[in-house]
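One structure below.
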Amino acid sequence: MGKKQKNKSEDSTKDDIDLDALAAEIEGAGAAKEQEPQKSKGKKKKEKKKQDFDEDDILKELEELSLEAQGIKADRETVAVKPTENNEEEFTSKDKKKKGQKGKKQSFDDNDSEELEDKDSKSKKTAKPKVEMYSGSDDDDDFNKLPKKAKGKAQKSNKKWDGSEEDEDNSKKIKERSRINSSGESGDESDEFLQSRKGQKKNQKNKPGPNIESGNEDDDASFKIKTVAQKKAEKKERERKKRDEEKAKLRKLKEKEELETGKKDQSKQKESQRKFEEETVKSKVTVDTGVIPASEEKAETPTAAEDDNEGDKKKKDKKKKKGEKEEKEKEKKKGPSKATVKAMQEALAKLKEEEERQKREEEERIKRLEELEAKRKEEERLEQEKRERKKQKEKERKERLKKEGKLLTKSQREARARAEATLKLLQAQGVEVPSKDSLPKKRPIYEDKKRKKIPQQLESKEVSESMELCAAVEVMEQGVPEKEETPPPVEPEEEEDTEDAGLDDWEAMASDEETEKVEGNKVHIEVKENPEEEEEEEEEEEEDEESEEEEEEEGESEGSEGDEEDEKVSDEKDSGKTLDKKPSKEMSSDSEYDSDDDRTKEERAYDKAKRRIEKRRLEHSKNVNTEKLRAPIICVLGHVDTGKTKILDKLRHTHVQDGEAGGITQQIGATNVPLEAINEQTKMIKNFDRENVRIPGMLIIDTPGHESFSNLRNRGSSLCDIAILVVDIMHGLEPQTIESINLLKSKKCPFIVALNKIDRLYDWKKSPDSDVAATLKKQKKNTKDEFEERAKAIIVEFAQQGLNAALFYENKDPRTFVSLVPTSAHTGDGMGSLIYLLVELTQTMLSKRLAHCEELRAQVMEVKALPGMGTTIDVILINGRLKEGDTIIVPGVEGPIVTQIRGLLLPPPMKELRVKNQYEKHKEVEAAQGVKILGKDLEKTLAGLPLLVAYKEDEIPVLKDELIHELKQTLNAIKLEEKGVYVQASTLGSLEALLEFLKTSEVPYAGINIGPVHKKDVMKASVMLEHDPQYAVILAFDVRIERDAQEMADSLGVRIFSAEIIYHLFDAFTKYRQDYKKQKQEEFKHIAVFPCKIKILPQYIFNSRDPIVMGVTVEAGQVKQGTPMCVPSKNFVDIGIVTSIEINHKQVDVAKKGQEVCVKIEPIPGESPKMFGRHFEATDILVSKISRQSIDALKDWFRDEMQKSDWQLIVELKKVFEII
């Protein structure tokens, strides 16, 4: 209390000083005295602030807790908002109360202006925005620091004007602040904001006495001096303020009209949110702190009519009231209860949640608006581009007519005359100028558009520049007709430069096309200069266009007509589609049009054909008929000698296996099984519904089982719809069986297992005319037991491969369990059950896959050379149909081969395609069939890749490109070396098998061919005699060798190995290689020197000279008989050749590293013998004497006998002997 009394006494002294200062200023002589008291007043205020700081902090904390404890919420919202939100409201409320008393009005104006200064924390003249109120404690300091001035006449008017300007600034800045807060403010910032506002209110409440007193003093002073002129000035000021406010409102209205609808909504929502937040905050602050509104303050202030004594009394009363209020506040400061605090916290949490929700909604709405705007802009852009493209295309057409020489202006005629004159001049000089026809026609190259050549880019650039000029002309003509005569100065100069450059080059003069391009560019320049000429030219163009269109209708179907058709199609599609799908359609058409700009005629035709092929494929895929099924393709896989071909022979009633070389299948074969044969084979099956068989037959593919033919097994499995895996019941799963299982797994191909050779079970009684399940029941107990035992063992082996298996008559779920069918190819048991199961599974589970489709799908299986027919290809036709005369594209070794079908040959039903039969010739073949195709240039065809049919000539390049992609992988496998053997086989499949074997044996191959061995093949192989005679060999697999070719090979020294079984060929060739190697080793035995490093054992010197016999330790390498030795430390003295090596009195050929041996070194013939102790000593290391020839001989013929450490020693010795 003592502190407070002291403060009060200081305040009273302060007031006296202020009054004196004001009086001095009014009289006009107190200008100098004014500053000092004001400064002292500022200092005292600071002191007071420091003293009250602790109390203020406590007040803040307690008021935060009692946010919602008071019950009053919405009553005082308007009152609390009005003094802070708008200056307009303040003025209106003032006007109402000021009507009665002018003196009172003046005092209130002064008072209010001072209050505004305190609230907004303004300095003497500079206006600060209201937003500064957000900055908590800094604001309080400013509030206390502000010096108080007495108000003269001029000051009053200025202050009022400043206040209005400041209010406008404040309102704008508050809006900006609210926007920032709504977009990116967190909950914590809003709390800070609330606290700062509360702090300001507290300050206002805590110091009402001094403010009012100072206000009264000013009022008294100003009331005494006020004149009529001042009143008039104030009135004018108010009117001016009103006018400014009206202008500001009009400006805001205009801005709002300019904003788009989306932005309006956004700003409104933000504004409403901001007001709501401010109102809630203000209402809570007023309830908690009890701030006296402006109206109440005005009511409390005394009238201006009273004299100074009355004012003093009032001041004293106010001080008393202030003391009472402080006491009341202390009582309040005791704090709210825990329940109140909890309620307040919950309310705060709810408020935060509400703010976050509003923020999220606002963000979503903004995002939606942005997306809609982007979509609208994209649509506009696409529309614009479409229009531009149409214009551009029209210009292109006119340009083309001009380039063709149908429209010639005066300048063009002159240019042509010049070009003709230069041509004649060149011809007179004897230069041969090639004409267009004489030049060889360039083959069109289809490349990526990124890889364009520079001239093409330049051409397209010129064309685009000319198009831009044209477009500019049109714009000028349409938009600004006055400026038609004045062309832009830069562009024509550039065009003229390009013309001059073109004329300087005599090659450009010689080419008609390039001169026409230059002329075409000229036309566009002249068009701008002469608009009258342009109109005449346009009329001529229209006439020429009509004639051009007629010519195009008659002749050129691939050119502009195709483009027009494409346009029509795209227009129809666009008109039919909905609004949502439009952008994507336009995008795709954009890319087409853009690419048309710089494409050649061939490229346009290419794209047209590509589109046609895609459209046809799409139509075929839609028109799939599930009612009509094609024949399923069934592949037979398994290990060697499991009886694959024998099973098929039993089905076909043929003897193919007996006719094969060694009974081994080495080619892929196909058999067509008709429906009649299926019914015949399955007659013993009782529950087989023969009436409702939907498949027209079956196409069975037989594959080789040998290790080398993995390529053929792979090819066969990739074609088939379902497979038969043949397993020998006596041997179970074997290596190639497991390989086949993995192939089928990778291709996701369903299969059934034939447990073959059940006739080899002891005491088996055959019964081919009954079901195999019934046959098994009839067998003796020991036979049944053996069968069950072996079947279970095989089921376990399948489980090890990750497959569930069960006997077919016990299999309830064929989708998860593989069916095992016991069969015997010899007796015929189980064959009917096998066929029945295949038919059932294909009809039920594979009906979608077997649905009839017109889209051609065919694969080349084998390439064969047949006598009398030339090279033929065996094709499996999976879908669609083939006709005689069709243009086919097949993969070749040197690229795709285009040829025509000269003949379609089919083997008779139930006959093998690969076996020479009396083939039936057909004009048309439907799927699924194994077909032999006769045609031209099929020698270099590659098997295992698709066959394609071109229905129109322009489709050929498209289909070629498709095949090239698939060809790359196959061609990478066949890589020819510079040095190597020559390989020939009857089919590509067996050739691949042979090449695979050579690759694993590390034998290079330099040439391959399919078909019989001719003289030309021997000539090619004989080239190797010069390079490497060991590779002058022809490996002929399953092919005939012509007599003259054999004679030529004998005379040249070329070896021909021929065999019908691939393994025999392997054996013969490996034997030849070994013999050749031995022969060469004998030949190079004396040249090849093996590296060695030996140390002398001095205690074992048996003979020191001629021959030297001593004990040595082999430190590195290997010592062999015949190795020349030398001593590098004694100037490389040669001591002789190792003629004998002994270990424990036993003679050996080689001594390896680490062994201690006795060696006999004899002197080199013709040289004087060297002596131990004279020419070399025990400390010297002996090494073998190597040379470049010896190293080469080791590399070529003794590589197998060398180890890695030996090669390292050679490297070391090379440095010692300085061998390059």
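Backbone N, Cα and C atoms are what each Cβ position is placed from, and that goes for glycine too.
As given in Swiss-Prot:
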ACT_SITE  H706  active site
BINDING   640-646, 663-665, 756-757, 759-760, 825-826  GTP binding site
DOMAIN    629-846  domain 'tr-type G'
MUTAGEN   V640 to G  Loss of activity in vivo. Retains full activity in vitro
MUTAGEN   H706 to Q  Loss of activity in vivo. Partial activity in vitro
MUTAGEN   D759 to N  Loss of activity; both in vivo and in vitro
MUTAGEN   R1199 to E  Disruption of contacts with eIF1A (EIF1AX); when associated with 1188-E-E-1189 and 1218-R-R-1219
V640, A825 as recorded positions, winner by CB count within 10 A
A825
Which number gives the other C-beta atoms within 10 angstroms of the C-beta of R1199 (mutagenesis position), all protein chains shown included?
9
In Å, rounded, how far does the Cα of K644 (GTP binding site) sit from the Cα of D759 (mutagenesis position)?
15
Give me the CA-CA distance between A825 (GTP binding site) and R1199 (mutagenesis position), in Å, as a whole number.
50
Neighbouring CB atoms within 10 angstroms of the CB of D759 (mutagenesis position), all protein chains considered, total 16
Could you tell me which of these binding-site residues, K644, K646, has the greatest number of Cβ atoms within 10 Å of its own Cβ?
K644
Distance check, please: Cα of R1199 (mutagenesis position) against Cα of V640 (mutagenesis position), rounded to an integer number of angstrom.
36
DSSP-derived structure type at N756 (GTP binding site), helix or strand or else coil
strand
Other CB atoms within 10 A, centred on T642 (GTP binding site):
26
Under a criterion of Cβ-Cβ distance under 8 Å and sequence separation of at least 6, what residues of the same chain contact N756 (GTP binding site)?
T642, G643, K646, I647, V726, V727, D728, I729, T823, S824, A825
Would you identify the secondary structure of K644 (GTP binding site) according to DSSP, in three states?
helix
Between the C-alpha atoms of D759 (mutagenesis position) and V640 (mutagenesis position), the distance in angstrom, to the nearest integer, is 18
Mapped DSSP class for R1199 (mutagenesis position), helix or strand or coil
helix
Over the domain 'tr-type G' (629-846), what does the predicted model average in pLDDT?
81
